[in-house]
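Q: Dropping the structure in here first, questions after.
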Amino acid sequence: MGRGRVELKRIENKINRQVTFSKRRTGLLKKAQEISVLCDAEVSLIVFSHKGKLFEYSSESCMEKVLERYERYSYAERQLIAPDSHVNAQTNWSMEYSRLKAKIELLERNQRHYLGEELEPMSLKDLQNLEQQLETALKHIRSRKNQLMNESLNHLQRKEKEIQEENSMLTKQIKERENILRTKQTQCEQLNRSVDDVPQPQPFQHPHLYMIAHQTSPFLNMGGLYQEEDQTAMRRNNLDLTLEPIYNYLGCYAA
């Protein structure tokens with residue numbers, strides 16, 4: 001007896017519904033992978049759970065390429081079906097909005113994956129692709145970091161060389177000034193010694209003039225005669241002052 005057809009309806013029990021979703025999702029992703037491998041077809045699968053969690057599969061390395069291809073194909077078909085320009089404009093805006101929204105959601109999901117979040121629904125191939133992308137990004141980051149470090153090191157080396165050259169120039173100038181000062185000091189000392197070694201000139205004395213200068217001429221020794229006369233007068237005055245009482249006494253005695 002054949003098995004009867006099971007009616008499809010929403011599972012009311014939350015736990016059973018979650019278990020069924022996990023099983024069917026795994027099987028669906030497996031079937032999508034099988035058809036892409038067996039038939040060499042480009043397959044993309046997007047699934048949102050009742051809580052809004054995203055699950056996807058893409059035979060390409062990037063889901064964005066598949067979505068952009070789908071948008072271009074759908075846009076071309078809608079252009080042929082809807083001739084009205086107003087309807088076309090609304091359709092274009094709606095399609096652009098949907099495209100941008102899907103792209104934003106995809107970027108946000110990729111960002112969470114790069115941070116190591118929501119990795120459970122990803123397959124082995126998706127994890128390998130994510131690992132490869134992270135390794136490539138790390139290589140670029142390390143390369144840029146090494147480049148900046150080398151540039152900084154070269155700048156510091158050039159700065160050090162400039163400082164050393166400036167220091168050498170200042171040292172050379174200081175030595176030149178010291179040599180100039182030392183030379184001037186040596187010249188001054190030599191000049192002082194040469195001045196001290198020169199004999200002092202003696203006054204010239206002619207013998208005849210020397211004899212004339214020592215003669216006791218009243219005309220040539222006026223100051224001396226004046227001094228002698230003055231001294232004689234002083235002695236006379238002293239004698240007069242001293243002997244006057246004696247003379248008076250003798251005079252009285254004689255009388």
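Backbone N, Cα and C atoms are what each Cβ position is placed from, and that goes for glycine too.
None of the substitutions listed is reflected here, since the structure keeps the original residues.
The domain 'MADS-box' annotation in Swiss-Prot covers 1-61 and is backed by sequence analysis. Sequence annotations record features per position, and here Swiss-Prot assigns domain 'K-box' to 90-180. In Swiss-Prot, a mutagenesis experiment is listed as Gly27 to Asp, annotated with the note In cal-3; no visible phenotype. 'Cauliflower' shape when associated with AP1 disruption. Quoting Swiss-Prot on the mutagenesis of Cys39 to Tyr: In cal-2; no visible phenotype. 'Cauliflower' shape when associated with AP1 disruption. Swiss-Prot lists Glu131 to Lys among its mutagenesis entries, and the accompanying note reads: In cal-4; no visible phenotype. 'Cauliflower' shape when associated with AP1 disruption. Under the heading of natural variants, Swiss-Prot lists Glu120 to Gly and annotates it as follows: In strain: cv. Bretagny. The annotation that Swiss-Prot gives for the naturally occurring variant Met122 to Lys reads: In strain: cv. Kas-0. Ile141 to Thr appears in Swiss-Prot as a natural variant; the accompanying note says: In strain: cv. Bu-0. Lys161 to Glu appears in Swiss-Prot as a natural variant; the accompanying note says: In strain: cv. Kent. One natural variant named in Swiss-Prot is Glu176 to Lys, and its note says In strain: cv. Kent and cv. Wassilewskija. Under its natural variant annotations, Swiss-Prot gives Arg182 to Lys the following note: In strain: cv. Bu-0, cv. Landsberg erecta, cv. Li-8 and cv. NL2. Under its natural variant entries, Swiss-Prot includes Val195 to Ile with the note: In strain: cv. Co-1. For the natural variant Asp196 to Asn, the note given by Swiss-Prot reads: In strain: cv. Kent. According to Swiss-Prot, the natural variant Leu209 to Phe carries this note: In strain: cv. Li-3. Quoted from Swiss-Prot, the note on natural variant Asn238 to Asp is: In strain: cv. Bu-2. According to Swiss-Prot, the naturally occurring change Tyr249 to Cys is described as follows: In strain: cv. NL2.
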Q: Around Gly27 (mutagenesis position), which residues of its chain at least 6 apart sit with Cβ under 8 Å of its Cβ?
A: none
Q: Would you kindly give the Cα-Cα distance separating Arg182 (variant position) and Ile141 (variant position), rounded to the nearest Å?
A: 61
Q: Quick check: of the variant positions listed here (Glu120, Met122, Glu176), which one has the Cα closest to that of Val195 (variant position)?
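A: Closest by Cα: Glu176.
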Q: Looking only at the domain 'K-box' (90-180), what is the model's average confidence as pLDDT?
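A: PLDDT averaged over the stretch: 88.
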Q: Sort the recorded positions Cys39, Glu120, Met122, Glu176, Arg182 by C-alpha distance from Lys161 (variant position) and give me just the closest.
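A: With Cα distances computed to Lys161 (variant position), the winner among Cys39, Glu120, Met122, Glu176, Arg182 is Glu176.
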Q: Go through Cys39, Met122, Ile141, Val195, our recorded positions, and report the one whose Cβ sees the most other Cβ atoms within 10 Å.
A: Met122
